[in-house]
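Listed features, source Swiss-Prot:
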- 34-115: domain 'BTB' (DOMAIN)
- Leu21 to Ser: Fails to repress CD8 expression. Abolishes interaction with HDAC4 and HDAC5. No effect on homodimerization and DNA binding (MUTAGEN)
- Lys207 to Arg: No effect on acetylation levels. Slightly decreases acetylation levels; when associated with R-210. Slightly decreases acetylation levels; when associated with R-216 (MUTAGEN)
- Lys343 to Arg: No effect on acetylation levels. Slightly decreases acetylation levels; when associated with R-339. Decreases acetylation levels; when associated with R-210 and R-216 (MUTAGEN)
- Leu102 to Arg: In helpless (VARIANT)
- Arg389 to Gly: In HD; disrupts sequence-specific DNA-binding; no effect on homodimerization or interaction with HDAC4 and HDAC5 (VARIANT)
Amino acid sequence: MGSPEDDLIGIPFPDHSSELLSCLNEQRQLGHLCDLTIRTQGLEYRTHRAVLAACSHYFKKLFTEGGGGTVMGTGGGGTASGGAGAGVCELDFVGPEALGALLEFAYTATLTTSSANMPAVLQAARLLEIPCVIAACMEILQGSGLEAPSPDEDDCERARQYLEAFATATTTASTSGMPNGEDSPPQVPLLPPPPPPPRPVARRSRKPRKAFLQTKGARANHLVPEAPTVLTHPLTYEEEEMVGRLGNSGGSGLGDSYSPPTGAASPAEGPLNYEVFEGEEEEEEMAYPPGYGLAQSNEPSLSPEELGSDEDPIDPDLMAYLSSLHQDALTPGLDGQDKLVRKRRSQMPQECPVCHKIIHGAGKLPRHMRTHTGEKPFACEVCGVRFTRNDKLKIHMRKHTGERPYSCPHCPARFLHSYDLKNHMHLHTGDRPYECHLCHKAFAKEDHLQRHLKGQNCLEVRTRRRRKDDVAAPHYPPPSTTTSSPAGLDLSNGHLDTFHLSLARFWEQSATTGPPVTTQGPPEEEEEEGTPTTPQAEGAMESS
């Protein structure tokens, strides 16, 4: 009897990942099961932590750092439908248009944006640490001949302080504990505490900061605004697999938890008063990726009174705009550290929203859109001719520089285009792939065939001069069985096209000398009957 492993079979479902991502996108647009609200410059976006953490290293660190890698508790008795609360995240350092494009990318695997908004999307992808979007935007900008903008130091500093503030608040909430016997951990809002006063030099301590929360009064669940139709549920296997695709990044976990572990002590009921105390610690210069400057933060502080205000309903026009965006889900997010997976992602097909043509390859959809808009951003500096693609401009510049990169291996001939070399190779190989459908003559080049069809050496004459001659030319009697065959006319092969071709050439050659001489019957029979057919024959008979 075989082992249990021998009885196992694997049934793949290739469309499952895209269908799962499509369902998550539909839930996001309807506001169902969303456990996070992102605010930026007065606009709000409902989304899921698991999807954001799977696509963005920044969000993964924001949701897990200091929380042991667990998902933030949402069972604190919020006022949203379904008895669940939703976290609120303020990201004023990312513009609404760029954030909307990145959220659409996270749920549809398609980055849809305009060429003018490409630098803003690149800046937002750098702040949120989305490697595949950064690589695609850099490739598009470099292909367009534009220089990628440098990261904004103020936004980088605000993003760093925002992340550190959440890590500090989460660590403190975990150490404060919860009384035994209480199953659900309290909801900790995602709104950060007021940032510490700016220091002359931005540093980060080598040791973790010592911070704690002081609680007063009732439970802090009222700090979380109401969210319509929000339900919480444990992560499914597919969502856990999607979150785990990014793996470990940079040493610090990218986390999604802001609640103490189950079974810990609960703080006393009352609004949370965040006070961070830092001890004397050894400091060193912060190690951060190149290009991320350090500057003083100008982010305004948020008081507890402002955080406790009621949430305004989402603008219906905004929901209609989000619903109208491209929704075709193809594949979930990929591991930015895996080059092979990133290469496969760059080859994912994208659909044109205008003509619905499937475009393959990253960065080719904006290039295809220029065919609809008529935009030609690449201009020749010599003659001023404009092109929609940069590679076409480079090929055009060879006409001015004299460069001929395609050389024949059999002779010294060089060519400007690859198809010219391909046609030239027929001369060496003897191949004649272009055949005339009238006279069956073959040619090595297509332009030779076109010249043959338009010239005087084929059955169908199409020159303008021939049409004028046809009007003034005398009408000769049509060919019949009694017409004598001109010299050199071969009718033995039985091809009607060849006969018509030879006959047309014969009439054309005899047009200058007059009509041909025809006989009414065979000369031998006429001589036997004694009926002269020509003046010379009559004179011969009279003399005889």
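Every residue gets a Cβ built from N, Cα and C, even glycine.
Although substitutions are noted, the structure shown does not include any of them.
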CB contacts for Arg389 (variant position) [other CB atoms within 10 A, all chains]: 17
Integer average pLDDT (0 to 100) for the domain 'BTB' (34-115): 74
Cβ atoms near Leu21 (mutagenesis position) (within 10 Å, other residues, all chains): 23
Helix, strand or coil at Arg389 (variant position) [DSSP, three-state]: coil
Cβ neighbours of Leu102 (variant position) where a neighbour is any other Cβ within 10 Å: 22
